[in-house]
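Since the structure comes first, as structure tokens, the remarks are kept for the end.
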Amino acid sequence: MAARVLAPPGPDSFKPFTPESLANIERRIAESKLKKPPKADGSHREDDEDSKPKPNSDLEAGKSLPFIYGDIPQGLVAVPLEDFDPYYLTQKTFVVLNRGKTLFRFSATPALYILSPFNLIRRIAIKILIHSVFSMIIMCTILTNCVFMTFSNPPEWSKNVEYTFTGIYTFESLVKIIARGFCIDGFTFLRDPWNWLDFSVIMMAYVTEFVDLGNVSALRTFRVLRALKTISVIPGLKTIVGALIQSVKKLSDVMILTVFCLSVFALIGLQLFMGNLRNKCVVWPINFNESYLENGTRGFDWEEYINNKTNFYMVPGMLEPLLCGNSSDAGQCPEGFQCMKAGRNPNYGYTSFDTFSWAFLALFRLMTQDYWENLYQLTLRAAGKTYMIFFVLVIFVGSFYLVNLILAVVAMAYEEQNQATLEEAEQKEAEFKAMLEQLKKQQEEAQAAAMATSAGTVSEDAIEEEGEDGVGSPRSSSELSKLSSKSAKERRNRRKKRKQKELSEGEEKGDPEKVFKSESEDGMRRKAFRLPDNRIGRKFSIMNQSLLSIPGSPFLSRHNSKSSIFSFRGPGRFRDPGSENEFADDEHSTVEESEGRRDSLFIPIRARERRSSYSGYSGYSQCSRSSRIFPSLRRSVKRNSTVDCNGVVSLIGPGSHIGRLLPEATTEVEIKKKGPGSLLVSMEQLASYGRKDRINSIMSVVTNTLVEELEESQRKCPPCWYKFANTFLIWECHPYWIKLKEIVNLIVMDPFVDLAITICIVLNTLFMAMEHHPMTPQFEHVLAVGNLVFTGIFTAEMFLKLIAMDPYYYFQEGWNIFDGFIVSLSLMELGLADVEGLSVLRSFRLLRVFKLAKSWPTLNMLIKIIGNSVGALGNLTLVLAIIVFIFAVVGMQLFGKSYKECVCKISQECKLPRWHMNDFFHSFLIVFRVLCGEWIETMWDCMEVAGQAMCLIVFMMVMVIGNLVVLNLFLALLLSSFSADNLAATDDDGEMNNLQISVIRIKKGVAWAKVKVHAFMQAHFKQREADEVKPLDELYEKKANCIANHTGVDIHRNGDFQKNGNGTTSGIGSSVEKYIIDEDHMSFINNPNLTVRVPIAVGESDFENLNTEDVSSESDPEGSKDKLDDTSSSEGSTIDIKPEVEEVPVEQPEEYLDPDACFTEGCVQRFKCCQVNIEEGLGKSWWILRKTCFLIVEHNWFETFIIFMILLSSGALAFEDIYIEQRKTIRTILEYADKVFTYIFILEMLLKWTAYGFVKFFTNAWCWLDFLIVAVSLVSLIANALGYSELGAIKSLRTLRALRPLRALSRFEGMRVVVNALVGAIPSIMNVLLVCLIFWLIFSIMGVNLFAGKYHYCFNETSEIRFEIDEVNNKTDCEKLMEGNNTEIRWKNVKINFDNVGAGYLALLQVATFKGWMDIMYAAVDSRKPDEQPDYEGNIYMYIYFVIFIIFGSFFTLNLFIGVIIDNFNQQKKKFGGQDIFMTEEQKKYYNAMKKLGSKKPQKPIPRPLNKIQGIVFDFVTQQAFDIVIMMLICLNMVTMMVETDTQSKQMENILYWINLVFVIFFTCECVLKMFALRHYYFTIGWNIFDFVVVILSIVGMFLADIIEKYFVSPTLFRVIRLARIGRILRLIKGAKGIRTLLFALMMSLPALFNIGLLLFLVMFIFSIFGMSNFAYVKHEAGIDDMFNFETFGNSMICLFQITTSAGWDGLLLPILNRPPDCSLDKEHPGSGFKGDCGNPSVGIFFFVSYIIISFLIVVNMYIAIILENFSVATEESADPLSEDDFETFYEIWEKFDPDATQFIEYCKLADFADALEHPLRVPKPNTIELIAMDLPMVSGDRIHCLDILFAFTKRVLGDSGELDILRQQMEERFVASNPSKVSYEPITTTLRRKQEEVSAVVLQRAYRGHLARRGFICRKITSNKLENGGTHREKKESTPSTASLPSYDSVTKPDKEKQQRAEEGRRERAKRQKEVRESKC
């Protein structure tokens, strides 16, 4: 890196590329070749790869030249230069820079072998190529070409235009080829894949022109690919496309899994429903007329009869005949019809399960949930309601799981991309630092030299002047720095002028503070501020602050954004889109907020000075209101107009020229809060980010010239503009005027004015929301006047602010610009009110609603998230737009003609339907609809007119690319911009907005008034002094009680306060109000004698060292001991942790079985009778009774009994359907049961009251729920007894009994967990819901403006036909017809309309969920004017309104729910997760590895049989190859099943039968062989039992197929189940790791998903009972018919399951909205006393909307949250070095070495075992040394325990870690628990010690031998005898110390005593847990 970084940047780097340069390169190439002769062997190739230099990422072609290189010297733009990148020193390349400093790299070899780099033609080509105008022209050409492509019938002359385009593209390619060369060397034309695209497009153009290829239109569609050229022209798009391609690669595993799962489900569907969807009701018996007999010669044609449509039963108003089934729960036929297989399948024959391919399509449709309610209803009608189970499985496993896996994968890919970007940025920062250090050194040297020259203390000016004169003096530092990009003279002159001006102005004003002369040459004044209490003597310079706002400096964002400060991107907004920032979401983007880019970094001096002239504190003009840093500022600062309308000028906030340099400003209340001593220095804040070191070094390094440069680059406007601004936009003409300004400023900036304006906004919104149709003229008049008034108010506000702030500063603030825009529009609208067609301007008034965002953080956050996403998504949106465009054009070119020619196939009137591709707009709409997820219906039309293959391909591509990939990437970006930090930032930003301030002021006022009244009362009614104190005491009691219970705020009584004369309290009393701004709405302001400690989250306070001592010292003379509570938990979250009191259970071991007090202390004090003596008399009996009740209630059986009762009572509710009247017995039983249940529940409640006492009972939310439900039952019981059961109110109370099942919630742990999590999320869900409502309000009001009253139409009810415009034009025409005695004609409204805002909301909900939206859109598109008959597509561009709403209203807001829920769960996990947070990543990995290996134990392998033949079979069966062969057979069997179709011939059927027989024989053989080899052990393995059952069923199925099919399901289904065995094969395939991860994620999510499923079932249960009691008798129409209705419990559940995914809820709602005359109030229902079939619109809307919000938005999104969470965990685990499978294989191999499962292995086998393992645990031979080094403990008999080996091997893979021991201990406990072993083995030695013993024995032997040899004894026998004895002796001696020292070694084999201790501890722990569980129960 050193070489690369220290390449000297600056003007010297720019060297023109000359023939000498080329010669140098060639010389270097030759040298390098000589240096490194190529290696003969390829052995170390890889290492070389790593060590090779890599190209510098900042100097890549296409990127901007890094800032550090300065400006390009004159004359070197567009001239070939030598390459900057050292990497290319030995390659023939050169670079060229254009004016925008973009870098282009070319090959220095001759282009096309002719044109050298110095050739004139090539140089001209290069100049053209790199010029920005050239790319602009190409861009414009492409866009124009795109416009021409959208013509459906191009005019004649367009042919010539076509040639022009081709010519331009050819010219472009030629220029590129001449400039770059064609294809041989690097950087030539064809080396860039995007150029391949260009090349192919041009070739196609010429081929189609000169060669006749038949179908031209298909080839013309390839021209569309030209649109893709935009991607190659706009640099940022390439990155996004790269990311898309990455995510598609990552999706491969998910795709495989998806296809596999869908295939399995499709096979099941094929077997279950083959041919069912052709069942129709045919006229029966046949009417044998003459028509069927031709002169008696020909018989009856059965085929023709059943395929004749006229013989089918058609439901009125439906296009398809009615389906039916022959099972009891399927759809039935009416009288006179018989159910039989006839005709084709529904939907042109494309919806069926007749062949595998159609079944697969149906399943894909189910997975994407498009119009699946139709498939669901058809299938249940044809096959029976029981098959709902199939759909539940597919929707939950297929749809929710797989689709969200796609989302998870895309999100992960995005996250990885983001990480890479961040790392790159950090690396750049390091490089930048190194460069700056170098510059600094140069500069310091220069300055030292300068100092030496200029004797002593000459000012900087003098030095500069000397430099200017150039008399032997060194150059000024700015020149030395090599950054000097402009003539230094210019800059120096400017500096001088500025300095003089500053000095003169400073003198004039006589600044009280000393103005320091500029220490830096940037002309900025640095002021030294000393903090009041002199705790810090640091000079605070503006330079330090200005640094804070360098784009990308680490302090710019509030989060720890890792931004780069390397590639400074010249003038703010025009940054290079291809930069590393492309993918960054808002947090990590290089320049935090987009506003941040808009401002110049430094303030024009003059503006600053002027500004301060009336600020009253001119010296401090820079830091107006900066109380945070300078708390002792005078109050007068408040008037300074730098304050924006919010009263806040923040460093990073809404950017303003001034704001960028100011420290954060605060409000008056905060100034008061922070006492004079509080030390709030922003350096402290910087340190808190853990970046101090980096910051300091950068601060010291950024050179003055660099800052100067920045200043230049940040000023976007020419100097004349600033002059103009100073003269005309800053009004300071007269002292009186300034006085007036101050007064206006005081008024306008007051928080109360803000409050008033906010109230006006809310009122104005209300006024706009009150518009409806039809309105009375008076009401209309009121609204018009209201509008004028509000316009007036807002205009006045704007003008006053303009006066107060000056236009220049007014428009620096984003909100003000917004206000100004809206006010101008409103005024314009007033002027143009009467102009026709401009009523749309009224819609702009709606934008006022957004002004609420200023004071409503969540709305602000939502807008920010949308803003950030749109920002970060800018490129993605462009890519999406290009995709939509391309597909729309392709669709139009390919299918447009077909739609016109074959229109009669899809339309009865032979008119083009609404959805077609005949022109571009409609084609675009179809593609957009596919992106919304609705593809199947338009695809059927397409397939019918244009053939199946092409349509399937195009639609699937749009669906997969557009919907599944790009839209999920959108969602991933949304979720990422939703990170917790955003929420935290909005929750409490430390800053209070004016609204909060005004509310606090009002509260203070009220509190003050209370105190005054209190004092007044006391003065009048003179009482004793004791009484005087008492109310305060009581107040304290109450407050303390309430606060301690609920708010988690510690309160300390301050005992010695004194009263002063007016009854307020001195000392703490008066002052505490200043400091406490309590979230709990100031609950203690009224009580001035409390010191309150409010916890502030550490991570949240903007300045960490907030010294609270000051607060207490000021408030309390003795100095109270209150410090800030560090352990607070409100870390920016949306849920509050419970007060700590609850977390520490008070230990009461001996008396925890005693009941709690009955009443609260307050009650006992007031009513003495509540207090009884429990020692004697009645009190004692009462106490015994309570204890008995307590024992009963706490008993497990009691709880079980109650759960049983709850389930029974809930079940009883399910019987109360419409048939209950006819079933007298059941009805009577239910009535009695109801009473019994009520009595039991009342008894239970009384018992609990007695046992727990009222306090405990009524402080538990679950008990409240029980209480309310029991109360409802009791009321209805009493009402029945008194005979009031028919009263409406009592009836509706009875429906509330549906809530009974809710009681089950608290009883089932799983559901309770989910509900608790949900309850935690409710506040933020409600918040988002509210924001969504506000957001939708705008669209709703707009809808009312556009469509109110326009949805009515004239309609003939008998023929069900709408009148055309020429027959009936408007309402009056229709009424005339009605008067003409035509009873069947009506003027009717669409049920879902925009007549008022409420109705608009419902319509928008349908559009957002894409259900029923078509009818709403059609009505809008046909609308004309209020009360006019609609005209078909007369208002076609109204589609755009819906498109915009879908993007913003549906897309962003609905996905926001997912964001909020995921975010919330993560936060709750953080708070309550415990162990996860306190572990490092390493520990987690260890812990997971250990967790996995602890639960396993070595199993005894199945012993090999002794019989020889059995043994051979055993070996054969247990081989892996055998398993794989069987798997392949299973797959083949599946393939043969796929071949089956409904219409197959007899011959085919026979072939399939025999093939199947062969497979059955194979599987039977497998089964028999295994049973023979494995003997009785065969049945100890689950999979074998499964196989056995399947084989038996298959054999039985072969013989009894007919009988089984008649009574049960088709036997082939069992074969499908066999597919489950494929799961086993996955372990054997190494490549399937990704799929294993996905399945593992599913397994991990199952428990949580089961809990959510339970909760969902409970919700469905309650709603279906509610639906039965309210909508049972609704008229059958739309989505409600004889099968799908609310008449019985089963039917209700079927309907509600369908709505869980929001499918078809519009159809179910429509009949419920019926009112007479659409329904009858007197209709009789046989067998029931109920009359009428009308619905109840309000109840219906509430029912469906609440159900959709609960199920579709919340519960289903919880499902998504869990899948995303577990997927990331599973991915992490699969990335771990050790996975589950590795441990599995470890144990499998272990079994071979330890056949008896003793858990020990002999030392001698260890080396073989280690070698037999698989990677990564394997220790390959030779491994003796390594195994010895592991120091494994051994027990007697030289055996080693398996867990010790596993630990050692794991440690070897994962590396050592200090925390291993603790984890290890836990693992051992687990292992010992799961493998209770009778014998305890104590280790006596270890492998290392054993080796040491062996080695020492050998050494001793050698020594002794030598000793003997020296002594001369050579008699062998004696020697050997002695040696043997000595050896064993010594060995024994050696071993004693080893055993003694061993117990310290921590292994699994532990002494018994320790185990007993552990067991004892475990028992204690269990007892404690049981106690806690008892207490948690109600």
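For all residues, glycine too, the Cβ spot is worked out from N, Cα and C.
In this structure the noted substitutions are not present, so the sites keep their original residues.
Here's what Swiss-Prot has on this protein:
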type: BINDING; residues: GLU373; note: Na(+) 2 binding site
type: BINDING; residues: GLU934, GLU937; note: Na(+) 1 binding site
type: DOMAIN; residues: 1893-1922; note: domain 'IQ'
type: MUTAGEN; residues: ASP1602 to Glu; note: Decrease in sensitivity to the scorpion toxin BMK M1
type: MUTAGEN; residues: GLN1901 to Ala; note: Decreases interaction with CALM1 in the absence of calcium
type: MUTAGEN; residues: ARG1902 to Ala; note: Decreases interaction with CALM1 in the presence and absence of calcium and reduces rate of channel inactivation
type: MUTAGEN; residues: TYR1904 to Ala; note: Decreases interaction with CALM1 in the presence and absence of calcium and reduces rate of channel inactivation
type: MUTAGEN; residues: ARG1905 to Ala; note: Decreases interaction with CALM1 in the absence of calcium
These are the recorded positions: GLU934, ARG1902, TYR1904, ARG1905. Which one scores highest on other Cβ atoms within 10 Å? GLU934
Fewest other Cβ atoms within 10 Å: which of the binding-site residues GLU373, GLU937 wins that one? Let me know. GLU937
Counting every protein chain present, what is the number of Cβ atoms, excluding its own, within 10 Å of the Cβ of GLN1901 (mutagenesis position)? 15
For GLU937 (Na(+) 1 binding site), the three-state DSSP class is helix
Could you give the Cα-Cα distance between TYR1904 (mutagenesis position) and GLU373 (Na(+) 2 binding site), in whole Å? 93
Alpha-carbon distance [GLU373 (Na(+) 2 binding site); GLU937 (Na(+) 1 binding site)] in Å: 13
Whole-Å Cα distance, ARG1902 (mutagenesis position) to GLU934 (Na(+) 1 binding site), is 88
